[in-house]
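These notes concern the structure reproduced below.
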Amino acid sequence: MPHPRRYHSSERGSRGSYHEHYQSRKHKRRRSRSWSSSSDRTRRRRREDSYHVRSRSSYDDHSSDRRLYDRRYCGSYRRNDYSRDRGEAYYDTDFRQSYEYHRENSSYRSQRSSRRKHRRRRRRSRTFSRSSSHSSRRAKSVEDDAEGHLIYHVGDWLQERYEIVSTLGEGTFGRVVQCVDHRRGGTQVALKIIKNVEKYKEAARLEINVLEKINEKDPDNKNLCVQMFDWFDYHGHMCISFELLGLSTFDFLKDNNYLPYPIHQVRHMAFQLCQAVKFLHDNKLTHTDLKPENILFVNSDYELTYNLEKKRDERSVKSTAVRVVDFGSATFDHEHHSTIVSTRHYRAPEVILELGWSQPCDVWSIGCIIFEYYVGFTLFQTHDNREHLAMMERILGPVPSRMIRKTRKQKYFYRGRLDWDENTSAGRYVRENCKPLRRYLTSEAEDHHQLFDLIENMLEYEPAKRLTLGEALQHPFFACLRTEPPNTKLWDSSRDISR
């Protein structure tokens with residue numbers, strides 16, 4: 001297979017910011033980014049429940065088969081909410097069959113056919129970066145596979161700068177590869193290569209816009225959000241260069257047989273997470289997709305010990321320094337807020353009930369994440385709104401009547417109470433696998449009770465009563481980690497990066 005063709009690209013500084021270039025494009029008129037991105041997010045979230053990689057089977061008569069802790073794993077750099085079916089649907093069925101047939105018969109005729117297919121696909125997408133003027137005329141040596149992934153090999157160079165070392169992961173959005181950045185003195189970086197599919201490219205553009213503004217606000221990378229080094233368009237593939245990080249906190253948990261993190265590690269990881277997301281909130285930005293998959297260790301090296309009682313090896317991460325990643329769904333306060341946000345298991349009740357959302361929905365997600373670190377499994381393992389609300393009531397108590405009166409989703413309620421039958425298969429599942437929050441405590445030690453007090457306040461039903469992250473950082477559970485006086489800010493929030 002031919003290798004990607006090399007092109008020299010101008011430095012990022014010479015082409016201006018992503019936002020400036022995006023606004024200056026002379027293509028045909030299109031809808032505003034905030035409208036189009038939000039509608040895309042809405043479509044994506046509305047379909048999430050049917051295809052998310054961690055979904056359980058639908059209700060049946062075999063409740064014993066519905067395991068609360070069964071979490072299927074997608075070995076990608078980050079988990080995302082696009083389905084494989086939606087990614088493939090970009091291509092016509094006939095095109096996919098033809099492509100696969102010709103790949104099996106690797107002849108000169110198949111190569112010409114493949115080029116014609118690439119030309120047809122290129123007419124359906126638009127290039128973006130000024131430095132990628134060559135991209136509008138795809139080089140004969142650059143090919144995509146049937147799903148739109150760039151075909152590459154170890155040792156290939158991109159932009160005469162990035163030398164591919166290995167593949168770190170693959171998702172429906174694209175692939176992430178480890179590269180040597182020869183313009184940064186041989187620094188190892190993670191390069192996200194987005195599929196040559198317009199909806200994924202648009203999501204990447206939105207993420208770039210947010211990351212550039214975060215970089216402007218936090219040039220020294222003190223606020224624990226992943227650092228973007230560079231971006232470019234390589235023959236229709238949006239590429240984003242990031243600092244190279246370790247495994248996600250979910251991947252490490254899975255590889256460790258879902259053994260919970262020790263409480264001192266939970267404390268440090270939770271403290272950093274609150275710091276990073278508070279930085280976003282102070283600058284009028286809501287992440288909207290916080291989950292263990294989107295929190296990565298800076299270095300996931302570990303020590304291995306053998307547990308005689310359980311007769312298995314157990315891993316303990318050496319450093320709990322983390323970074324928050326994946327800003328593709330992040331939303332500024334002034335932007336349109338789509339109805340549904342967040343991955344199901346970390347979705348706040350105001351989102352489920354369509355009461356509107358803002359920064360407190362991130363706090364709810366953080367509460368769910370901290371719980372998962374502590375016990376090793378997801379708090380709300382479901383993909384159905386009614387069942388999700390039933391789990392909340394079983395664990396946290398009744399949904400407030402004020403929220404019930406305000407919601408448009410009255411189909412979930414009857415006479416001011418959740419319409420839920422505990423004698424069904426779903427009802428038995430919730431009753432057998434969910435219990436009041438405090439009953440998940442594994443120790444009666446004071447710091448364990450402090451942790452659950454923090455989680456309870458983060459999982460307050462009503463957003464206005466929910467703990468803010470500024471308050472969370474002052475919680476007694478974090479007392480041993482606080483090095484700054486209570487009123488000292490870790491950053492200057494007087495500047496607004498939202499515009």
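Each residue, glycine too, has its Cβ placed from N, Cα and C.
If you look up Swiss-Prot, you'll see ASP289 marked as active site, proton acceptor. The local packing around ASP289 (active site, proton acceptor), expressed as other Cβ atoms within 10 Å of its Cβ over all shown chains, amounts to 26.
Every protein chain considered, the tally of other Cβ atoms within 10 Å of the Cβ of VAL176 (ATP binding site) stands at 21. Per Swiss-Prot, the feature ATP binding site maps to LEU168, GLY169, GLU170, GLY171, THR172, PHE173, GLY174, ARG175, VAL176, LYS192; the stated evidence is sequence analysis.
Annotation source Swiss-Prot lists domain 'Protein kinase' at 163-479, citing sequence analysis.
Swiss-Prot lists SER141 to Ala or Glu among its mutagenesis entries, and the accompanying note reads: Loss of phosphorylation. Secondary structure at SER141 (mutagenesis position), as computed by DSSP, is coil. Counting every protein chain shown, 12 other Cβ atoms lie within 10 Å of the Cβ of SER141 (mutagenesis position).
When the Cα atoms are compared, GLY174 (ATP binding site) and ASP289 (active site, proton acceptor) turn out to be 18 Å apart.
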